[in-house]
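Trainee: According to Swiss-Prot, the protein has these features:
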MUTAGEN   Glu271 to Gln  Limited Na(+)/H(+) exchange activity, low amplitude pH oscillations and reduced strength in pBoc
MUTAGEN   Gly318 to Arg  In sa300; complete loss of posterior body wall contraction (pBoc)
MUTAGEN   Thr618 to Ala  Increased Na(+)/H(+) exchange activity and strong extended pBoc. Complete rescue of pBoc defect in the null mutant
Amino acid sequence: MWIKLLFFFTTLLVSTSGLGDDGITALLDPNSTEFSTVLPSNNSEKFSYMLASVKNMNMTASEFEEFIKVLKHRQSKDHSGEHVGNEHDESHGISVVSWHWDYVKNELVLTLFFIVIGLFKLVYHHTFVTRKILPESCCLIFIGIAIGFFFVGDATHASIKFLEFKSKVFFFYLLPPIILESAYSLKDRAFIENIGTILLYAVVGTILNIVLLAAALLILIWVGIMGKYNLSVMDILTFASLVAAVDPVAVLAVFQEVGVNKMLYFMVFGESLFNDAVTIVCYNLAIEFQTLPDFTWYHGFLGLLSFLCVSIGGLIIGLICGAISSFVTKFTTDVRVVEPVVLFGMAYLAYLGSEMFHFSGIIALIACGLFQTHYACCNISYKSFTSVMYITKVCSTLCESLIFIILGVMLVNEREWFWTDWHPVFSAVSVVLCVVVRFGVTFFLTYFVNQFTGGVRHISFQEQFIMSYGGLRGAVSFSLVFMISANPDVKNTMLGATYAVILFTNIIQGSTIKLFVKWLNIRLAKKEDHFRLFIEFNNGMVQHLSQGIEDLCGDKSLSLINRMSELSKKYVRPLLEKNYTANKAKKEGKLVELNRAVAMREALNNSPSQSSFQRQHTIDEMAESGALPHDLLDEEHQGHHHHGQVHPDNEDADQRANELIKDVSSIRQLMHNPFEDCYLDRNLTHEEEKEQARLKMKKTRAFKFSSVRKTIGFFGKKKSVRRHATQQGILHSAIATIGVQSVDRPSTSTRVSVEDEEQGLTMKEMEEEHPLMTITESEETSF
């Protein structure tokens, strides 16, 4: 029998050159009479004979299926090389120019899409009218709809095969960069102080949204207001779970443009991030409940345990991967280029590991990203930190844009129009209930937050309205509805309602959120910056008074966040941070640091060469917000000051300074030396050593500035006296600033600039010697 089978297999491989997947699938049923219609005409009789031979071999069904699988695998390999093979067969020589469209079609079109996304963002942000009317996500959906109409006649999707939505591609390639970039952006004091409120909205609020929305839909269906539908209780629960996912991309963009206060921004941002994780867990539970014959309270209890296990398991895996990445980056001083690889690799490993154990990959990725920003980023260099932040931002932006374009394409380029099987009443009621339930749950939970929790400050009615109105639906809801494996009628009903919810929230609510932010007079971050020093001083005084009262009463209580911070400083940071000491965080008072940042910001805003300091101003803001360690900031300052220093030789310092001031090319060379950015060492091994050497050399050169003065002695003998020239040293330190101002302004202003720079350096020395006096003067000025 095996000899016959081998002969049959060989003959079949030779004769399957024109056989498609449908033809091979037809062979799985030996009694099928339709296999001859899908086979080539010249091979029909041959396959009939071979099929009869298979029947005579007495093969079992499992053996036959295994044989067909091998045949399919062999055929796929043959077809994969068919294009190249045909070209080699047809070509009879060396071709100078050839056309390989089928070989690079998908990759080329995808690359063009990325370029189009970049050009669209450039045009969008330079078009004031479009940016004022529509959010960016709406414009991307419209672009996808236009592309879908262009290929609307292609029923097989062959032209836009790469734009077909696949849930695995979304959850393994498009969603992780978005979640990781969001996790990296959450390192802020406002997020840490409001973590309890954010989790309350994300966990309890999401569950309440699902339960209330499902209950309202069931009641309306039971009463008969919406008519009769073939939707079961579990189908309604699944639909409520998938439309509860919040994706406020447009809202956050408006918040950044308007400049709302940090508390409102991070509450909406953090709630939407954790909301996605809770929504996916609840959706998976609803899918598992559908497979049960009868739902009991015992199954509900198991579902609650599964929810806790999935969430806690993902949290543990994320923390473990974050700790490993932080520990590994302690030893990357000699190989700086691997630092981004370690951070990205461990973060993605946390996501995949959690999914492998059926835990929440989103929770694992959030935990790993937050852990890396607090510990691993303290070990990496400033260039690696900048690379990590920019790479995640670019990938996140591309993935978000591609998701919205795919949403628009699939809206009009489905196998059937989405409105052929949709129910307008069900979709309209779903949209209204999503908005109403969101408002009700937000106001209900905010009442308890304002009454019974120790929040940082009261959440006003205007902010509650914006938080409720900003509950847009997007990519997660769109992806989850495609994963439903119910009957076509049920899936099309849910798909049409989900499309209606996504389009309404993004187009209507996303377009009007900016108007509500302005009309409701939401508290902005700029108003808080004017009194920030006073607020910090007031909070510190209240905290010290509270500690004193607690000591007198004998009852000392610390919040959970403070206890976690103390444990981190005592045990975790010495283990995971490089060169960490207990007094590292206390080397400078908080008020002194904040006052220096405020003074620097005011000086940069009042400087006529403000545009030249735009990059440094951004670095200062990152350091103040905690996104950039101050040690890295000091290294950056060292690098910039080095550009302004000139090694004084034996020639006169004043003459050399005047030549530098008059020569624009020398000034530009001092401000930006292209050879400084080139690293011959690909591993960036000696980066920190170079920075330390530059700082040491700068201090050494400061003592070499001197001038020679000729005097006459008692007996008329001339002699030369060399002494330190402080004015010349200050002039050399100010060369960079003078150069920038000399390019932008006439040369008559250079003397004033020198005097301002000397005054600034004098104030800086006074501040270093008497920091308390500087704080007092700054406070008197602010009052």
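Even glycines carry a Cβ here, placed using N, Cα and C.
Every residue here is the original one, so none of the noted swaps is modelled.
Give me the local environment of each listed feature.
Mentor: Note on Glu271 (mutagenesis position): other Cβ atoms within 10 Å of its Cβ, all shown chains, come to 25. In the three-state DSSP classification, Glu271 (mutagenesis position) falls within a helix.
For Gly318 (mutagenesis position), other Cβ atoms within 10 Å of its Cβ number 31.
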Trainee: Check the DSSP secondary structure of Gly318 (mutagenesis position), expressed as helix, strand or coil.
Mentor: helix
Trainee: If I take the alpha carbons of Glu271 (mutagenesis position) and Gly318 (mutagenesis position), what is the distance between them in whole Å?
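Mentor: For Glu271 (mutagenesis position) versus Gly318 (mutagenesis position), the Cα atoms are 19 Å apart.
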